[in-house]
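Asker: Not my notes, these are from Swiss-Prot:
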- Trp84 to Ala, Ile, Leu or Val: Abolishes the responsiveness to synthetic agonist 2-PCCA (MUTAGEN)
- Gly117 to Phe, Leu or Trp: Reduced G(i)-coupling activity (MUTAGEN)
- Gly121 to Phe, Leu or Trp: Reduced G(i)-coupling activity (MUTAGEN)
- Leu209 to Ala: Reduced G(i)-coupling activity (MUTAGEN)
- Gly283 to His: Inhibits D1R-dependent cAMP accumulation (MUTAGEN)
- Gly283 to Val: Retains G(i)-protein-coupled signaling activity. Abolishes the responsiveness to synthetic agonist 2-PCCA (MUTAGEN)
- Trp322 to Ala, Ile, Leu or Val: Abolishes the responsiveness to synthetic agonist 2-PCCA (MUTAGEN)
Amino acid sequence: MTNSSSTSTSSTTGGSLLLLCEEEESWAGRRIPVSLLYSGLAIGGTLANGMVIYLVSSFRKLQTTSNAFIVNGCAADLSVCALWMPQEAVLGLLPTGSAEPPADWDGAGGSYRLLRGGLLGLGLTVSLLSHCLVALNRYLLITRAPATYQALYQRRHTAGMLALSWALALGLVLLLPPWAPRPGAAPPRVHYPALLAAAALLAQTALLLHCYLGIVRRVRVSVKRVSVLNFHLLHQLPGCAAAAAAFPGAQHAPGPGGAAHPAQAQPLPPALHPRRAQRRLSGLSVLLLCCVFLLATQPLVWVSLASGFSLPVPWGVQAASWLLCCALSALNPLLYTWRNEEFRRSVRSVLPGVGDAAAAAVAATAVPAVSQAQLGTRAAGQHW
């Protein structure tokens, strides 16, 4: 009887992908706060991701290449927030021993566990790939010539990248065994799916850091050029706004036609020099953006490494690492859009009260939006 009960408990643990562990009765009370957190993330993430998808599909000005990758990530995050998180929250609120369908691993209960695990793996994989596509798109926009960018991100090429992200994620979900070892059997000395997940997260982090830190190194001239990135903190930093307002025609980057307009150039005081302000502002925004990714993904890297080598990991560390990674799915829309001027205008047209409140909060420090004509190229806002 003891062995049977232990096997059932272990099966429940493996079925929840180590998110709501039930290895001991003492953990039962701690599953309720975790379930409530998943419920909040599910509601907030579903609304935020759904709003971004609706805005981009409804407003022509938002239908750019960069936003296509953002919407792709929002669609993947929507599957996690709307389909997987509610199930995990409900299973955590059920009494111990009844959090799974009454069946063996090879029966209906096992199929249900694999389906939930596959749904989570598909959504998170596509979401992380979309983050990489957004970072690479912005890096090439800043560091390559407009003609090169336009040739690479043609409409059919962009559609191919989006389809490839889903195909790659689906192939990994179908071909690889579950992240957690199969319950009821002796754990292997090395569990390769967990190690592969850790390696993939490390590779994604390295790519993001390379792209965003490369942007900081390469962009040195114009505040307008940096504003193409739509970093979520750029429009609220006072140094950039003051420099742009006091010296609107000073030292802008030359357009594709050649030289800048020397008649408009004015000497700037050291405190408002655009290069110095731009380096400080872009560096801060990139640093915060990278910190969000590191905080959300690196704890899961270490948990995956420990699980891959069959090392014991405390329940609290497991739950916290998965919650942080899943929270990235709920915060993804805000991470890219909440300081974007075009998104704010679209939100004001859909939700006047919310949009007006957001506009009033940033009115004192907002930088005017930069049109494609001012940039001198369609690459920054290339439509689908």
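Just so you know, glycine gets a Cβ as well, placed from its N, Cα and C.
This is the original sequence, none of the listed changes applied.
How buried are these features, and what lies next to them?
Answerer: Under DSSP, Trp84 (mutagenesis position) is assigned to a helix (H, G or I) in the three-state scheme.
According to DSSP, Gly117 (mutagenesis position) sits within a helical segment. All protein chains considered, the CB of Gly117 (mutagenesis position) has 20 other CB atoms within 10 Å.
Every protein chain shown contributes to the tally, and the Cβ of Gly121 (mutagenesis position) ends up with 23 other Cβ atoms within 10 Å.
Neighbour list (Leu209 (mutagenesis position), Cβ cut-off 8 Å, at least 6 residues apart, same chain): Cys290.
For Trp322 (mutagenesis position), other Cβ atoms within 10 Å of its Cβ number 23.
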Asker: Suppose we draw a 10 Å sphere around the Cβ of Trp84 (mutagenesis position). How many other Cβ atoms does it contain, all chains included?
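Answerer: There are 25 of them.
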Asker: Expressed to the nearest Å, what is the distance separating Trp84 (mutagenesis position) and Gly121 (mutagenesis position) at their Cα atoms?
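Answerer: Taking the Cα atoms only, Trp84 (mutagenesis position) lies 10 Å from Gly121 (mutagenesis position).
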Asker: About how far apart, in whole Å, are the alpha carbons (Cα) of Gly117 (mutagenesis position) and Trp322 (mutagenesis position)?
Answerer: 13
